[in-house]
Amino acid sequence: MEMAGCGEIDHSINMLPTNKKANESCSNTAPSLTVPECAICLQTCVHPVSLPCKHVFCYLCVKGASWLGKRCALCRQEIPEDFLDKPTLLSPEELKAASRGNGEYAWYYEGRNGWWQYDERTSRELEDAFSKGKKNTEMLIAGFLYVADLENMVQYRRNEHGRRRKIKRDIIDIPKKGVAGLRLDCDTNTVNLARESSADGADSGSAQTGASVQLAVPSSTRPLTSVDGQLTSPVTPSPDAGISLEDSFAHLQLSGDSIAERSHRGEGEEDHESPSSGRVPDTSVEETESDASSDSEDAPVVVAQHSLTQQRPLVPNGNQTVADQSDRSGTDRSVAGGGTMSVNVRSRRPDGQCTVTEV
């Protein structure tokens with residue numbers, strides 16, 4: 001049994017090619033597994049990327065497929081929207097090695113605010129055509145056929161000649177954005193995105209507009225002002241209005257009980273009669289004084305009400321019943337005649353507070 005086992009082992013070894021040994025076959029098959037083939041271009045992958053479904057393709061092949069259907073070419077699973085911006089590279093070191101290049105020169109195509117380096121396969125095709133003196137050559141990029149015009153140094157799609165992009169042959173060490181649409185550094189990615197947006201003027205304009213709006217909002221608001229410790233509305237009156245208001249307050253303070261009573265009536269308050277009164281008002285004199293001073297006193301009362309309306313309403317529906325209640329109060333007094341009555345007068349001070357005075 002042991003000899004049979006050895007014979008089988010020897011037979012399996014003899015099945016290998018004569019120019020290779022078992023150790024050599026194992027060492028040679030390992031690297032071949034690290035270079036997958038692309039099911040789209042049917043060639044070895046250039047900058048292979050892995051989709052969420054674990055299928056591997058060339059980055060440019062996935063880019064072309066996403067333009068057409070945004071689905072995997074094998075299982076039809078959807079490709080994420082941000083996959084082209086953040087692809088899953090199988091060998092990031094290969095990308096950096098490709099940016100350094102193998103020779104002295106490399107081929108580039110024009111991008112926004114910079115140049116992109118062609119992938120290794122396309123660069124070899126361009127260099128071969130250039131060295132042979134060809135005027136143009138065709139390239140398969142992202143599933144589309146492009147024509148490289150080596151005389152005018154432009155490239156365009158074979159079925160769309162209107163859109164042209166500059167190309168050039170330059171040294172390998174020039175500043176570049178990346179290789180075949182893949183950026184070399186994440187930090188550079190952020191900087192370049194900001195510069196591209198600012199070059200268009202969209203982000204810069206929106207940023208300036210946002211700043212102007214933020215600056216305009218606080219300038220339109222004013223702090224609350226105070227009159228004798230009481231807050232008033234944010235709208236500040238003119239200097240003339242402030243002077244007239246102060247004069248009216250001083251006039252109200254110097255006036256007697258008759259002025260306070262008339263201001264009380266002007267606000268729509270009703271008189272409260274009491275049998276224990278000690279004064280008989282002279283209605284004829286009061287009516288004459290009220291008629292003479294109504295024009296001078298009603299104005300400051302209205303101004304004071306307007307300045308304190310937003311903070312504290314004094315008496316509701318006062319302006320609607322001024323004339324009616326004034327006439328009614330005069331009638332009640334004339335009917336009372338020489339009788340005795342007591343009036344509780346509530347006058348308003350300049351600071352907005354009310355006091356009750358017995359007469």
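Glycine residues also receive a Cβ, built from the backbone N, Cα and C atoms like all the rest.
Source: prediction; values computed, not measured.
As written in Swiss-Prot, here are the features:
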- Tyr109, Arg112, Trp116, Tyr146, Gln155, Arg165, Lys177: glycoprotein binding site (BINDING)
- 93-169: domain 'WWE' (DOMAIN)
- His55 to Ala: Loss of ubiquitination activity (MUTAGEN)
- Cys61 to Ala: Loss of ubiquitination activity. Loss of protection against DNA damage. No effect on PAR-binding (MUTAGEN)
- Tyr156 to Ala: Loss of PAR-binding and of protection against DNA damage; when associated with A-157 (MUTAGEN)
- Arg157 to Ala: Loss of PAR-binding and of protection against DNA damage; when associated with A-156 (MUTAGEN)
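Taking the features listed in Swiss-Prot, we show where each one sits on the structure.
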| residue | record | Cβ within 10 Å |
| --- | --- | --- |
| His55 | mutagenesis position | 17 |
| Cys61 | mutagenesis position | 25 |
| Arg112 | glycoprotein binding site | 11 |
| Trp116 | glycoprotein binding site | 21 |
| Tyr146 | glycoprotein binding site | 19 |
| Gln155 | glycoprotein binding site | 23 |
| Tyr156 | mutagenesis position | 15 |
| Arg157 | mutagenesis position | 15 |
| Arg165 | glycoprotein binding site | 13 |
| Lys177 | glycoprotein binding site | 20 |
Going by DSSP, give the three-state secondary structure for Tyr109 (glycoprotein binding site).
-> strand
Proximal but sequence-remote residues of the same chain as Tyr109 (glycoprotein binding site) (Cβ under 8 Å, at least 6 apart) | Trp115, Trp116, Tyr118, Gln155, Arg165, Lys166, Ile167
Using the residues the record lists for glycoprotein (Tyr109, Arg112, Trp116, Tyr146, Gln155, Arg165, Lys177), what whole-number Å value is the largest Cα to Cα distance?
-> 21
Should Cys61 (mutagenesis position) be counted as helix, strand, or coil on the basis of DSSP?
-> helix
Measure from the CA atom of Cys61 (mutagenesis position) to the CA atom of Lys177 (glycoprotein binding site) and give the result in Å, rounded to a whole number.
-> 20
One should report the C-alpha separation between His55 (mutagenesis position) and Cys61 (mutagenesis position), rounded to whole angstrom, as 12
Using Cα-Cα distances with a 10 Å cut-off, which of the recorded positions Cys61, Arg112, Tyr146 are near Arg157 (mutagenesis position)?
-> Tyr146
Taking Cα-Cα distance, which of the recorded positions Cys61, Arg112, Tyr146 are within 10 Å of Tyr156 (mutagenesis position)?
-> Tyr146
Rounded to the nearest Å, what's the C-alpha distance separating Cys61 (mutagenesis position) and Tyr146 (glycoprotein binding site)? Just drop the number here, would you?
-> 14
Please work out the mean pLDDT for the residues of the domain 'WWE' (93-169).
-> 88
DSSP tally for the domain 'WWE' (93-169), helix/strand/coil in that order, comes to 20 helix, 37 strand, 20 coil
